[in-house]
Amino acid sequence: MPVCWILNESGSFVVALLWLAVNAYLFIDTFFWYTEEEAFFYTRVILGSALAWARASAVCLNFNCMLILLPVSRNFISLVRGTSVCCRGPWRRQLDKNLNFHKLVAYGIAVNSVIHIVAHLFNLERYHLGQAKDAEGLLAALSKLGDAPNESYLNPVRTFDMGTTTELLMTVSGITGLGISLALVFIMTSSTEFIRRSSYELFWYTHHIFVFFFISLAIHGGGRIIRGQTPESLRLHNVTYCRDHYAEWQAAALCPVPQFSGKEPSAWKWALGPVVLYACERIIRFWRSHQEVVITKVVSHPSAVLELHMKKRDFKMAPGQYIFIQCPSVSPLEWHPFTLTSAPQEDFFSVHIRASGDWTEALLKAFRVEGQAPSELCSMPRLAVDGPFGGSLADVFHYPVSVCIATGIGVTPFASLLKSVWYKCCESQSLPELSKVYFYWICRDAGAFEWFADLLLSLETRMSEQGKAHLLSYHIYLTGWDENQAIHIALHWDESLDVITGLKQKAFYGRPNWNDEFKQIAYNHPSSSIGVFFCGSKAMSKTLQKMCRLYSSVDPRGVHFYYNKENF
């Protein structure tokens, strides 16, 4: 089992462990530096350990804010993914988990933000207490520094009469910190799966608060409220001796009044590179959005599915890739991902869009396909296209055996792959590595995806004519059927074609037994590397991951299942 787990999970584990290790190192190193550094001795007198907690979490925040934009820079990831020299094997598959890493980094930002905020609330209160009338000793002496000429202050709170909330809102750091916190709350809460499923538009718009987040982050340290002793002051002012003789600071030559300065802001240095990279990403998207997209065909399918055929200058794709589509007449800002359902051999590229939210429903209305004939092509809404981008499905042809599994509308990514196989068979081209494809499709009603059943029928016919029927083995499972359908199916069971799908391969009714399926595939292909590709529900994804681990051989010479899930 450990070997089987390593096949599919080791890469993700190593990445997560490395990320955690860097965070731990930065936090611990910074924490102890601020705990022991002599320049911050007097600062610690006022703030105590909260100083180290605030600064350590700040460094980790800077590190994670540096990383957060990289996983969503699609063109950068596609560039790296296409560089086989830099990205091979299991590490290439990690690029397909970019959104998982994006979420992991976001959790890191959230955790460190909470630590940072709580620590600074303690700091603010302790600064405030330092100006209290009953404050005494070294604490009072340090808090009063800055009142006399030629003195620099250590305590940014200059009076006890003003409340801590007012003090917070009177500083650059306080205002920007509040803005950063609110932006983070909006972004995190709107990123829950429930919000993304029920109102993708809310998720999309609130995520663009990141612009305000990074601007506030860049100037957050400009207030320099955390101050330490200057190097010149440390040279003249012996902290070890002078801390016990604070009453003599004004008179004793050995203990001149300590001078303090704020630390130079550094957050912008951490974020500058990724922000510039992401700015280039958005410029590329803007440029692509203004390239002309010609809609050549519109087809309305059952169950509110819209098929669009398009052309665009210099558009080159590979099987399994996806694009982002914008329709300015529906929303001038929103971009939505859709997998390509056309093959590279075709002179157009296509997508199938199902109405499953406000934006897609509005798009279908814009094309007037709800119960009406498609619009004339000249009156079609303008579309902008960004992409294509590579996903995990692009690796189907890199395995000798590939198992493709889809549920419901998740079948669309496999249309391009199967079409590509179909064209290669038509052109008598060989598939260098791929020798067998197992395709599983689980849906409630095949009629809802009539277009895909037609594709399978064409593929089945062509491959049979070419004598390559052995290359593809497909299994359709229908989960939505009633008693009347069952009787109808039973009466026509002996017919050569399936009564529901019209295919030679009979459909199954219910759900597949994955233990039996994986056991049979492992038996059919001993000593093979088998790629398992899935697009569908999270629950089934967990089941398939478990099957890949369970049926991968411990023996390096045995069968190995490599799990890949399509993510947007």
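Here the Cβ of each residue, glycine as well, is placed from N, Cα and C on the backbone.
None of the listed substitutions appears in this model.
The annotation domain 'Ferric oxidoreductase' is assigned in Swiss-Prot to 55-284.
Look at Swiss-Prot and you will find 285-395 tagged as domain 'FAD-binding FR-type', backed by sequence analysis.
Experimental mutagenesis is annotated in Swiss-Prot for Gly408 to Arg, with the remark: Defects in otoconia biogenesis. Counting every protein chain shown, the Cβ of Gly408 (mutagenesis position) has 18 other Cβ atoms within 10 Å.
In the three-state DSSP reading, Lys542 (mutagenesis position) counts as helix. In Swiss-Prot, a published mutagenesis experiment is listed as Lys542 to Glu, annotated Defects in otoconia biogenesis.
Proximity of Lys542 (mutagenesis position) to non-local residues of its own chain (separation of 6 or more, Cβ distance below 8 Å) is seen for none.
Residue counts for the domain 'FAD-binding FR-type' (285-395) under DSSP, helix first, then strand, then coil, are 21 helix, 38 strand, 52 coil. This prediction places the mean pLDDT of the domain 'Ferric oxidoreductase' (55-284) at 86.
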